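K.L.:
The Mn(2+) binding site annotation in Swiss-Prot covers His67, His139, Glu205, Asp280. Here the residue is the original one, but Swiss-Prot notes a natural variant at this spot, Leu8 to Phe: In strain: NA-1508/92. One natural variant named in Swiss-Prot is Asp120 to Glu, and its note says In strain: NA-1064/97, NA-1383/97 and NA-1508/92. In Swiss-Prot, the entry for natural variant Ile148 to Met states: In strain: NA-1383/97. The structure shown retains the original residue. Variant annotation in Swiss-Prot: Lys193 to Asn, described as In strain: NA-1064/97, NA-1383/97 and NA-1508/92; the structure shown retains the original residue.
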Amino acid sequence: MKKLGTLLVLFLSAIILVACASGKKDTTSGQKLKVVATNSIIADITKNIAGDKIDLHSIVPIGQDPHEYEPLPEDVKKTSEADLIFYNGINLETGGNAWFTKLVENAKKTENKDYFAVSDGVDVIYLEGQNEKGKEDPHAWLNLENGIIFAKNIAKQLSAKDPNNKEFYEKNLKEYTDKLDKLDKESKDKFNKIPAEKKLIVTSEGAFKYFSKAYGVPSAYIWEINTEEEGTPEQIKTLVEKLRQTKVPSLFVESSVDDRPMKTVSQDTNIPIYAQIFTDSIAEQGKEGDSYYSMMKYNLDKIAEGLAK
């Protein structure tokens, strides 16, 4: 009997070692997967797929700039303890002050084992400015087709780490991506009806290149990315001169930037700011745009309305 007990202990130990080596977590006992997302957009997509099956921590607070961020002690702790970490990649958290690179290095986390870029598979667009030329444009989520890629990558890694809930994740993924796909198709039809001479989305940061490509609306901006100088007199003058040659009816300003440079552009061109829109963050809970889906629907509706005036 003693020998049998010893063999049973060895057998169970072997199972635990295999599970640890494969990176899978045993969630049958009710212990949830610990997941970290770098920003509110990725966190919301993750929540739509994982529901209450995980413990989720989002690092960059709603409304703050994910390009350059200083992690708090809680972020460091949660990252160190995480079973799975999702980040955007393509020059967002790893550009600027490279805060995410430092965070995962200090937590001794390994890429494609502990942390994964949800943008894997996106058709990347590159920056064009003198100081940023050749670097990746990180704002891929502003094209709903890329949001679907994000969701699929998230579901894949959740299922790999937590196979006990794979069916649950895949069911939620299907429902969620069908919803995003429907909004994407409806929005493309809407933008196709706007006259070509009115099609120009003007924002503070040049974050809408992926949006432009997806919905056939060229973009113009004051500065290209939030890691460079923002709203200099020269940048404003360049945009004002460009807009005077167009028939664009409306300007837009993002919720996460200083609106003063765009107000100057509006005054100098007599083109009104139609609406505040979202780029790097969803809205606070309970407000319009408080999820990735509602943020994108709000953006698509407001931009179409503003350009149709």
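Backbone N, Cα and C define each Cβ position, glycine as well.
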K.L.:
Asp120 (variant position): which of the recorded positions His67, His139, Ile148, Lys193, Glu205, Asp280 have a C-alpha within 10 angstroms of it?
P.N.:
none
K.L.:
Have a look around Ile148 (variant position) and count the other CB atoms within 10 A of its CB, chains all included.
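P.N.:
Neighbour count, Cβ to Cβ under the 10 Å cut-off: 19.
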K.L.:
I'd like to know which of the recorded positions Asp120, Asp280 has the most other Cβ atoms within 10 Å of its Cβ.
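P.N.:
Answer returned by the neighbour count: Asp280.
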K.L.:
Which of the three DSSP-derived classes (helix, strand, coil) applies to His139 (Mn(2+) binding site)?
P.N.:
coil
K.L.:
How big is the gap, in Å, between the Cα of Lys193 (variant position) and that of His139 (Mn(2+) binding site), rounded to a whole number?
P.N.:
25
K.L.:
What kind of secondary structure is Asp120 (variant position) part of, going by DSSP in three states?
P.N.:
coil
K.L.:
Which residues, in sequence order, are found in the same chain with Cβ within 8 Å of the centroid defined by the Cβ atoms of His67, His139, Glu205, Asp280 at the Mn(2+) site, excluding those residues themselves?
P.N.:
Asp65, Pro66, Leu92, Pro138, Ala207, Ile225, Asn226, Glu254, Ser256, Thr279
K.L.:
Among the recorded positions His67, His139, Lys193, which residue has the fewest other Cβ atoms within 10 Å of its own Cβ?
P.N.:
Lys193
K.L.:
For His67 (Mn(2+) binding site), which of the three DSSP-derived states applies: helix, strand, or coil?
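P.N.:
In the DSSP reduction, His67 (Mn(2+) binding site) maps to coil.
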K.L.:
When the Cα-Cα distance from Ile148 (variant position) is computed for each of the binding-site residues His67, His139, Asp280, which gives the smallest value?
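P.N.:
Of the binding-site residues His67, His139, Asp280, His139 has its Cα closest to that of Ile148 (variant position).
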K.L.:
Once the DSSP letters are reduced so that anything not helix or strand counts as coil, what is Glu205 (Mn(2+) binding site)?
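P.N.:
For Glu205 (Mn(2+) binding site) - judged by DSSP and reduced to three states - the answer is strand.
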K.L.:
Long-range neighbours only, meaning 6 or more apart in sequence with Cβ under 8 Å: which ones does Glu205 (Mn(2+) binding site) have?
P.N.:
Tyr221, Ile222, Trp223, Glu224, Ile225, Asn226, Glu230, Glu254, Val257, Thr279
